[in-house]
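Undergrad: Would you mind keeping the following structure in view while I ask a few things?
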Amino acid sequence: MNIFDHYRQRYEAAKDEEFTLQEFLTTCRQDRSAYANAAERLLMAIGEPVMVDTAQEPRLSRLFSNRVIARYPAFEEFYGMEDAIEQIVSYLKHAAQGLEEKKQILYLLGPVGGGKSSLAERLKSLMQLVPIYVLSANGERSPVNDHPFCLFNPQEDAQILEKEYGIPRRYLGTIMSPWAAKRLHEFGGDITKFRVVKVWPSILQQIAIAKTEPGDENNQDISALVGKVDIRKLEHYAQNDPDAYGYSGALCRANQGIMEFVEMFKAPIKVLHPLLTATQEGNYNGTEGISALPFNGIILAHSNESEWVTFRNNKNNEAFLDRVYIVKVPYCLRISEEIKIYEKLLNHSELTHAPCAPGTLETLSRFSILSRLKEPENSSIYSKMRVYDGESLKDTDPKAKSYQEYRDYAGVDEGMNGLSTRFAFKILSRVFNFDHVEVAANPVHLFYVLEQQIEREQFPQEQAERYLEFLKGYLIPKYAEFIGKEIQTAYLESYSEYGQNIFDRYVTYADFWIQDQEYRDPDTGQLFDRESLNAELEKIEKPAGISNPKDFRNEIVNFVLRARANNSGRNPNWTSYEKLRTVIEKKMFSNTEELLPVISFNAKTSTDEQKKHDDFVDRMMEKGYTRKQVRLLCEWYLRVRKSS
């Protein structure tokens, strides 16, 4: 199918369909969605969740306490927002059941650039997936999306409708709009003259989906929400005639759907008054002497915390506060999820194919999240950040607390302050374009750009110092460690084999040392007494600064003996035990004399050296670095290593 046929097919599928009232009622018998409220239809569009048993994944089990959590495919690109999405779905479920939430404003509260607008756009987009049914008369559709049920009286007609068509009583009770009341009068009470149109909600055409934004005190009045008289029609109709009214307000257009109020609490208070009755009673008054207008939809509002705090602290606004269902949308606090956000943003730009050195997105993610976290008590903020990503630090940081302990101490407002994703993405844009020749990103340029930007933003001194401390105290040393490993592993061709040899030798020496036995090397025949074994073990332990060798050796040997039982008597992989892996890596790379000629970009004295250097660069490029980045990062690493 070519693009033109595909487009036509889509256009035809979205066309309105007209029914008689009798046909509509017959449809109601088979299809609940014909009379479902806005929250029910939105739930249908969201679809069923994928249930994830976090007990099966160690990382998730630490974050979600082994709970079974729901993940919704409709929100799969909203990373790290499980709690907010679950609260939105909970609101919709309760509203769909006709509970108190049906009468409340769904209010997304969060910091700038935290994803509130994106969530609102997704909800509006989902609302387009399920059609609505609207009254029509003489070929004209109701301007306020009157549902056909507005024609029926709950007291008089509910029993018959329930008996004949299976329509529950609670779906009746929506008032008739002045437009529908006038047509009913013209038809002499004959409701069969009405038609019912199946319409697809549309953001573009503002059908059942509307958006309103705050203006200033002088130029915004309630007509933005409720509409006003259309002056052009006064030539033909009286001022209080329903046909003289322009139903252009957001509440008029959003009936049976969703109305988004952007930065709601920036609007003048007088503009918000119609929302009180629209939510609580399902109707509101227009600006002229016409009867009340119906509203049976969702009001979705969002704003930043500062506006909410100002509004909440004003005693005159108590009536509003009781009608608001708050969903907090904080910044993402998990490194792995923040990285996915950056990747998503990059994929929607020209930079999607630009080289990005390993560790760049991780480093920026760490910086952003450190800025959002509250300082913990008696623990490092860097450890807290790692715990928030689901890591277990019991072997590496004895002071680290559990995820829940950190959360409890931080309180409910954690993640509502700090650097936004927008700020981070602007930084990333500058990093990719830092080099005038090569469009690529690497952490060294990232450090430079971040330091510059912290100065330019003119943060309060204490905050700026805190951000610089994150850079110089945590991120730069950690990255130096990371790039050191990258360089060293690329340098050692038989890295894995060499590491395994040291591991096996260490375990053998430690085992004989613990048993206080001599050991004879089967390859060389050399005999090691307990003192010699201790000396050999210390050669491996000292570069890593092991403070209690006796306990460490016992711990390693016990681990290996247990592992052998499940591994056909063979030693486990040398990387399987984090503590010893770190010790071996430090031992392997403690001697840099051989390393320097290979990784430096100076002129080489022999073809052998040149070949080793070229092989090293090739292996680094296989890891995801460009040739230019290999040079930059090696030179930076050597400078940092020398200065430390």
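A Cβ is built for glycine as well, from the same backbone N, Cα and C atoms used for every other residue.
The noted changes are left out; the structure has the residues it started with.
Among the mutagenesis experiments that Swiss-Prot reports, LYS116 to Ala is described with the note: Loss of activity. Cannot complement the deletion mutant. Looking at Swiss-Prot, you'll find the mutagenesis ARG232 to Ala noted as follows: Loss of activity. Cannot complement the deletion mutant. Among the sequence features in Swiss-Prot, the mutagenesis site LYS426 to Ala is noted as follows: Loss of activity. Cannot complement the deletion mutant.
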Undergrad: Take the C-alpha atoms of LYS116 (mutagenesis position) and LYS426 (mutagenesis position) and report the distance between them in angstrom, rounded.
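TA: Cα to Cα, LYS116 (mutagenesis position) and LYS426 (mutagenesis position) are separated by 19 Å.
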Undergrad: Most Cβ neighbours within 10 Å: which of the mutagenesis positions ARG232, LYS426 is it?
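TA: Ranked by Cβ atoms within 10 Å, first place goes to LYS426.
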Undergrad: Secondary structure at LYS426 (mutagenesis position) (DSSP, helix/strand/coil)?
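TA: It is helical.
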Undergrad: Please report the Cα separation of LYS426 (mutagenesis position) and ARG232 (mutagenesis position) in Å, rounded to an integer.
TA: 48
